[in-house]
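Summarising the annotation, Swiss-Prot assigns domain 'Response regulatory' to 2-116 and lists sequence analysis as the type of evidence. If you look up Swiss-Prot, you'll see 141-245 marked as domain 'HTH LytTR-type'. Where Swiss-Prot documents D53 to A as a mutagenesis experiment, the accompanying text is: Complete loss of lrgAB promoter binding.
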Amino acid sequence: MKALIIDDEPLARNELTYLLNEIGGFEEINEAENVKETLEALLINQYDIIFLDVNLMDENGIELGAKIQKMKEPPAIIFATAHDQYAVQAFELNATDYILKPFGQKRIEQAVNKVRATKAKDDNNASAIANDMSANFDQSLPVEIDDKIHMLKQQNIIGIGTHNGITTIHTTNHKYETTEPLNRYEKRLNPTYFIRIHRSYIINTKHIKEVQQWFNYTYMVILTNGVKMQVGRSFMKDFKASIGLL
């Protein structure tokens, strides 16, 4: 699991990081001390669990928690604070737990186990749904070039772009160019992984390497092969939802 600790007190963050490492089972544990750092962390990582303090230097933790819950796939939120008067509000946000400082390892472990149990159940359900969806879509994409039909495995397709009537399909080991329109391929791609980010671009979200802020409040997506594709303004909402961004 991946965890994010949001607290403006360095000692509290350090203590919680230490306890989580003692409990074990975490692939990654990151920290944020304010809203800006939180948003940056959520942009580049999909977390399973967030430990959130109520009193932050630039925003109330309850308000931040409400924003996080609006994500397409929000992480489990555990409020970790010295203030007990916000517990009702926290659970109204469907918080997984509410832990009071000073932290104890046993209490933290109880909260983590709640998240793990819920995640295991959700993963099983998601796997079943994904298998059903995959069954309804071809696993290979037929691409006709020079009287030959190439069968491209969808998991190897990194992104597809079109310019001046030429559609370029980027894969993990080759680049294919065709005059077929982008819309033709969009209908055949598995929507579990592929998303249109621009009228000229479709990407495989499994091949996103990095997302950079760009002009006019948009993003530039850098794919695993180094190709850059800009997110169109009208596609921003769907793109942010697809990568779990606020």
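Yeah, the Cβs are placed from backbone N, Cα and C, and that goes for glycine too.
Every residue here is the original one, so none of the noted swaps is modelled.
Taking a C-beta cut-off of under 8 Å and a sequence gap of six or more, D53 (mutagenesis position) has these contacts in its own chain: I6, D7, D8, E9, A12, G61, F79, A80, T81. Per-residue pLDDT, averaged along the domain 'Response regulatory' (2-116), amounts to 92 for this model. Secondary structure of the domain 'Response regulatory' (2-116) per DSSP (helix as H, G, I; strand as E, B; remaining residues coil): 50 helix, 26 strand, 39 coil.
With helix defined as DSSP H, G or I and strand as E or B, the domain 'HTH LytTR-type' (141-245) counts 24 helix, 51 strand, 30 coil.
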